[in-house]
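Enquirer: Attaching a single structure in structure tokens format; questions to follow.
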Amino acid sequence: MLFRAVLLCAALGLSQAANPCCSNPCQNRGECMSTGFDQYKCDCTRTGFYGENCTTPEFLTRIKLLLKPTPNTVHYILTHFKGVWNIVNNIPFLRSLIMKYVLTSRSYLIDSPPTYNVHYGYKSWEAFSNLSYYTRALPPVADDCPTPMGVKGNKELPDSKEVLEKVLLRREFIPDPQGSNMMFAFFAQHFTHQFFKTDHKRGPGFTRGLGHGVDLNHIYGETLDRQHKLRLFKDGKLKYQVIGGEVYPPTVKDTQVEMIYPPHIPENLQFAVGQEVFGLVPGLMMYATIWLREHNRVCDILKQEHPEWGDEQLFQTSRLILIGETIKIVIEDYVQHLSGYHFKLKFDPELLFNQQFQYQNRIASEFNTLYHWHPLLPDTFNIEDQEYSFKQFLYNNSILLEHGLTQFVESFTRQIAGRVAGGRNVPIAVQAVAKASIDQSREMKYQSLNEYRKRFSLKPYTSFEELTGEKEMAAELKALYSDIDVMELYPALLVEKPRPDAIFGETMVELGAPFSLKGLMGNPICSPQYWKPSTFGGEVGFKIINTASIQSLICNNVKGCPFTSFNVQDPQPTKTATINASASHSRLDDINPTVLIKRRSTEL
């Protein structure tokens, strides 16, 4: 009887033991598999390493590691020696060779096909096939692990509100030393909300953006029904209205398209576009209007080139051209600005035609999380000689009509955005969204910052001071988390020490760039089957893509062709910027209308 009791206790003890993979024993992208209740095995297949925990490099791997420079060294080389890079940029063969390396080295870090999601920390058909999930770069921490980060740290993470208040909230506006402006900030928000569309009814691990990439559903609508309501069904064009001699989106009343507006917004100011949340701020509606005009402009060009084409072919081909324009602008203007490189990035799909590359993409929840760049937002928005608070700006399309697109572009080109890394620069007005980002990361059981750094071939941080580059916030973080190996991903990205004169720290760039470039170049239009003139209506359509830039987009669609770029020409804080957000009028209770979208999209 006693023997049976001992056996029963032993069995119960084993069944309640922590998953042996909770300690993340497998290194260098080796995969941990439990074998019994207290044993594990690391699968080192094709990692270039071997041994019990995949820690011993193979011969060729050892040589590669000896020769490979650190990410910070590569960044330094690319952001210095301008004279050398000017020469490289003018030698097509050399420029293409370097660009090919940039694309392949980054894309290699992204699993394709996708592997995990919020509910499956192991390979499964469901994780591969179910498009309603965001994928994951790292599997979630197992439910049977003793602590939120596996085995390290306390059984509970620090209060998210306390983390927010101590190291994330803005004391005073910190401008981006890289000179990013509000044209950049709103482009980022507008562009990414075609694939960051969290389905909050199902949970933060789910998405409503089933295209998982650059499909321009934020222009054309996620569903066929929404698309049809937005289309004119004549000459391939989208519906529009003319106000003061200029083209703007149609109204909700005229299209019967669902948009999110507070009930007090007049019907004539409820513009209807592809993304239902773009009525939130006029900066988003500005870009929505520009792309509406661009689509209809391209339709006119194709109609002249192909009078034999019907409405459907004109519409579909114009959409493909706009996808191409978007990718080119993102790589050659947007990513170019973010990188700070003297090397000129190049959009050329043919660079990958002889490489092992999969033309598919799945958006990762970590990519969504790291893109929460709310520190970009200023305390007030300056248009012409007027200054608007958050409260005045929200759901106010009348500002767009009052000033017009020309003044919007000129003003946002001049107004500097905030620095994202370095801590304490999240505006008070969006603190609820930042807190939700922390809470949702916990709900999705993200692994620690250092596990993500190792996953993307970065050395783990050994202290909070190494993370922040200073002592005050490091001390706050140590009091909150106790162990650097327990530091959460999202807060870490915002407190990480920025690279010299840069908007981001190392982790943001080294995690974000692979997701971004794989998503852009994995688009079907970049494949050998699609990337040819006939796909885009001939040489005329192909030329529209290959000559696209943020400046040409503005010139072709905004009266007067105002100068624009993604950085201010003199990266200094604007004179009208509010100095202290915590003492300004942009308090959270001033922006009650955002309650309307909290359940729909914490990305905003």
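The backbone N, Cα and C atoms fix where each Cβ goes, and this holds for glycine too.
None of the noted substitutions appears here; every position holds its original residue.
Quick caveat, the model's predicted, so the values are computed rather than measured.
Sequence annotations record features per position, and here Swiss-Prot assigns domain 'EGF-like' to 18-55. Residues annotated as substrate binding site in Swiss-Prot, with experimental evidence given as evidence: ARG106, TYR341. Taken from Swiss-Prot, the feature active site, proton acceptor covers HIS193, and the record attributes it to experimental evidence. Annotated active site, for cyclooxygenase activity per Swiss-Prot: TYR371, in sequence order, evidence recorded as experimental evidence. A mutagenesis experiment is reported in Swiss-Prot for this position, HIS374 to Tyr, and the note states: Impairs peroxidase and cyclooxygenase activities toward 2-arachidonoyl glycerol. For the published mutagenesis LEU517 to Ala, Phe, Pro or Thr, Swiss-Prot gives the following note: Slightly reduced activity. A mutagenesis experiment is reported in Swiss-Prot for this position, SER565 to Ala, and the note states: Decreases acetylation by SPHK1. In Swiss-Prot, a mutagenesis experiment is listed as ASN580 to Ala, annotated with the note Loss of glycosylation site.
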Enquirer: Please give me the recorded positions out of ARG106, HIS193, TYR341, TYR371 that lie within 10 Å of LEU517 (mutagenesis position), comparing Cα atoms only.
Expert: ARG106
Enquirer: Looking only at C-alpha atoms, tell me how far HIS374 (mutagenesis position) is from the residue listed as 'active site, proton acceptor', rounded to the nearest Å.
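Expert: A Cα-Cα distance of 14 Å.
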Enquirer: Nearest to TYR341 (substrate binding site) in three-dimensional space, by Cα, is which of the recorded positions HIS193, TYR371, SER565?
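Expert: Out of the listed candidates, the nearest Cα belongs to SER565.
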Enquirer: As a test of reading the model: what is the averaged pLDDT for the domain 'EGF-like' (18-55)?
Expert: 97
Enquirer: I need the least crowded one of these recorded positions (ARG106, HIS193, HIS374), counting other C-beta atoms within 10 angstroms of each C-beta.
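Expert: Ranked by other Cβ atoms within 10 Å, the recorded positions ARG106, HIS193, HIS374 bottom out at ARG106.
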Enquirer: With DSSP as the reference, give the number of residues of the domain 'EGF-like' (18-55) in helix, strand and coil.
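Expert: Output for the domain 'EGF-like' (18-55) reads 4 helix, 10 strand, 24 coil.
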Enquirer: Using Cα-Cα distances with a 10 Å cut-off, which of the recorded positions HIS193, TYR371, SER565 are near ARG106 (substrate binding site)?
Expert: none
Enquirer: Quick one: what's DSSP say for HIS193 (active site, proton acceptor), helix, strand or coil?
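Expert: It is coil.
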Enquirer: What is the number of other Cβ atoms found within 10 Å of the Cβ of SER565 (mutagenesis position)?
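Expert: Within a 10 Å radius of the Cβ of SER565 (mutagenesis position) lie 17 other Cβ atoms.
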Enquirer: Looking only at Cβ atoms, how many others are within 10 Å of the one on TYR371 (active site, for cyclooxygenase activity)?
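Expert: Total other Cβ atoms inside 10 Å, all chains included: 19.
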Enquirer: What's the CA-CA gap between SER565 (mutagenesis position) and HIS193 (active site, proton acceptor) in angstrom, rounded?
Expert: 21
Enquirer: How far is it from the residue listed as 'active site, for cyclooxygenase activity' to HIS193 (active site, proton acceptor), counting Cα to Cα, in Å?
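Expert: Distance (Cα to Cα, whole Å): 11 Å.
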Enquirer: Taking 10 A as the limit, how many CB atoms besides its own sit near the CB of LEU517 (mutagenesis position)?
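Expert: LEU517 (mutagenesis position) is surrounded by 22 other Cβ atoms within 10 Å.
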